[in-house]
Amino acid sequence: MAAGVAAWLPFARAAAIGWMPVASGPMPAPPRQERKRTQDALIVLNVSGTRFQTWQDTLERYPDTLLGSSERDFFYHPETQQYFFDRDPDIFRHILNFYRTGKLHYPRHECISAYDEELAFFGLIPEIIGDCCYEEYKDRRRENAERLQDDADTDTAGESALPTMTARQRVWRAFENPHTSTMALVFYYVTGFFIAVSVIANVVETVPCGSSPGHIKELPCGERYAVAFFCLDTACVMIFTVEYLLRLAAAPSRYRFVRSVMSIIDVVAILPYYIGLVMTDNEDVSGAFVTLRVFRVFRIFKFSRHSQGLRILGYTLKSCASELGFLLFSLTMAIIIFATVMFYAEKGSSASKFTSIPAAFWYTIVTMTTLGYGDMVPKTIAGKIFGSICSLSGVLVIALPVPVIVSNFSRIYHQNQRADKRRAQKKARLARIRAAKSGSANAYMQSKRNGLLSNQLQSSEDEQAFVSKSGSSFETQHHHLLHCLEKTTNHEFVDEQVFEESCMEVATVNRPSSHSPSLSSQQGVTSTCCSRRHKKTFRIPNANVSGSHQGSIQELSTIQIRCVERTPLSNSRSSLNAKMEECVKLNCEQPYVTTAIISIPTPPVTTPEGDDRPESPEYSGGNIVRVSAL
């Protein structure tokens, strides 16, 4: 058997390399394996109108993503044979490059929030960003998160107290945001004043104030005027105690509040006083009492609630915890090494003060921090050489983490400055809007009171002359909005003076009250850019009763609306959607001004029973609302 195989093997090898055919006939052609067209198909990706082309194999390298899985078929359009994505095409370029090269980069000019949204949509995680861009991406993302947190805190601080807030929530909100109420602001400044008084008293009581009768030695002020300082300390501690108890009672989580750093500072600031009350003045506990009095100096840390700079410093130290830990570890190693070397280098000198390695720690610390008090100096040549090396190494070790700490402090400081600037700009912008709308509304009401607006709108020439006298296009558009609201609703804008007079007349005389001249009540004006609706009753938003009842007033701003029944003009839908040429010209001459067309189903003139709508001869004093200036 083995001999037969050995004889056949050379022929098989020869046939394998093509020297000798094994079969007498020609070998059949191998079956041609047709490659699927879908494997090398060219895919067109339409991203907001921008076309991108790539191979299907390129996308299928990452099947866990949106483009690499079958989920992309949900975005396929058979008509155009494209995959359409309504996303940002600029960021998509970098995402498509990731499929091509396997490296994801972060574009520095793009918004970090938009970039994260695009990555999340296409199923990519930020951790795959290349090393060349990852650090900058993390920094930008951290800054954006801090900025969003500051904005959220600002919005929370600026919100007014909700009616559903409990007393506990109101007290905590007053402590955290003192500018929310007058009482909270007063308590904020009172506590700050007593903190300053307590710190100053703790310093002044150690100053010599002369000798008292019967004593030759000068006594400190704290002993000579013990009663006065005790009363002052008692008043400060009482304020601090009340503040701490109120914070503890109003805290959302008392357990977290007790464990917080500021809570520990508050306890340490007031605890020595209460311990001193129960301790006697014997000599056994005098040393412990003096030690407790030292802790009163920690009251100065309470200023961190009143100083933004101290809070920034605390945030900086917290963010640089790893760098500070590295600095402490490096200094500890260097101190131990150089203290040991200095001890053995000075061991042979009889006048040496390096009596032990722990005693050499003091010299090493002073030398590495470049202080050099001179109380301990090396005597030998070897000691002086190692002392010089110790001084140089201290400069290097301390200087390494300093730039990181400074950069973090600068970043946090400028971030707080930008947040303060944004808050100030937001307040100023809202104030300008309120002032502009309030001034425009007052001017509108003044024109109505004087009868100028209705007279000048009778003709096109007078209207254009009136518009030319307007202060700004904003005021013109605001007047036009108020005019359209009068024409499309059964409301009339009146000022507070007319509103009060009308209410008094309704209360005393049961007859229709006269109202101020209104554009909607003038004769001869039958068509405007907005036609008027005719309603029987209405409901005030956020009101508990219907607008037809008396006494329901929704206060929003200083402009009043009086509900009166008028003869309806044209209530057809065609008049509401009429073109600009079919209407009276607007009270503005700019060609780019658009018109707000109100297309709301108009109620029928008759009731479902077929009766005519009853006309009310008088208006209700409660059908008055106030229109917000914002």
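Any Cβ shown, glycine's included, is placed from N, Cα and C.
Annotated in Swiss-Prot:
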- HIS105, CYS111, CYS132, CYS133: Zn(2+) binding site (BINDING)
- ARG311 to Ala: No effect on peak current amplitude, but causes a positive shift in the voltage-dependence of activation. May increase the affinity for the closed-inactivated state of the channel (MUTAGEN)
- LEU313 to Ala: Causes a positive shift in the voltage-dependence of activation. May decrease the affinity for the closed-inactivated state of the channel (MUTAGEN)
- TYR315 to Ala: Increases peak current amplitude but has a minor effect on the voltage-dependence of activation (MUTAGEN)
- THR316 to Ala: Increases peak current amplitude and causes a positive shift in the voltage-dependence of activation (MUTAGEN)
- LEU317 to Ala: Increases peak current amplitude and causes a positive shift in the voltage-dependence of activation (MUTAGEN)
- SER319 to Ala: May impair protein folding (MUTAGEN)
- SER322 to Ala: Increases peak current amplitude and causes a positive shift in the voltage-dependence of activation. May increase the affinity for the closed-inactivated state of the channel (MUTAGEN)
- LEU324 to Ala: May impair protein folding (MUTAGEN)
- LEU327 to Ala: Loss of channel activity (MUTAGEN)
- PHE329 to Ala: Loss of channel activity (MUTAGEN)
- THR370, LEU371, GLY372, TYR373: K(+) binding site (BINDING)
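Taking the features listed in Swiss-Prot, we show where each one sits on the structure.
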residue: CYS111; record: Zn(2+) binding site; Cβ within 10 Å: 13
residue: ARG311; record: mutagenesis position; Cβ within 10 Å: 14
residue: LEU313; record: mutagenesis position; Cβ within 10 Å: 15
residue: TYR315; record: mutagenesis position; Cβ within 10 Å: 17
residue: SER319; record: mutagenesis position; Cβ within 10 Å: 16
residue: LEU324; record: mutagenesis position; Cβ within 10 Å: 14
residue: LEU327; record: mutagenesis position; Cβ within 10 Å: 18
residue: PHE329; record: mutagenesis position; Cβ within 10 Å: 10
residue: LEU371; record: K(+) binding site; Cβ within 10 Å: 10
residue: TYR373; record: K(+) binding site; Cβ within 10 Å: 10
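Around the Cβ of CYS132 (Zn(2+) binding site), the number of neighbouring Cβ atoms within 10 Å comes to 10. Across the fold, the C-alpha of CYS111 (Zn(2+) binding site) and the C-alpha of SER319 (mutagenesis position) stand 24 Å from each other. If you take the C-beta of THR370 (K(+) binding site) and look for same-chain residues 6 or more apart in sequence within under 8 angstroms, you find SER391, GLY394, VAL395. Non-local contacts of CYS133 (Zn(2+) binding site) by the CB criterion (under 8 A, 6+ apart in sequence, same chain) comprise LEU104, HIS105, TYR106. Take the Cα of LEU317 (mutagenesis position) and measure to each of the binding-site residues CYS132, LEU371, TYR373: the nearest one is LEU371.
Geometry remark: PHE329 (mutagenesis position) versus LEU371 (K(+) binding site), CA distance 20 Å. The secondary structure of TYR315 (mutagenesis position), as reduced to three states from DSSP, is helical. By a simple count of nearby Cβ atoms, those within 10 Å, the most crowded of the mutagenesis positions THR316, SER322 is THR316. Listed in sequence order, the residues of the same chain lying 6 or more apart from GLY372 (K(+) binding site) and placing their CB within less than 8 Å of its CB are VAL366.
Comparing CA positions across the binding-site residues CYS132, LEU371, TYR373, the one lying closest to LEU327 (mutagenesis position) turns out to be LEU371.
Classification of CYS133 (Zn(2+) binding site) by DSSP places it within a helix.
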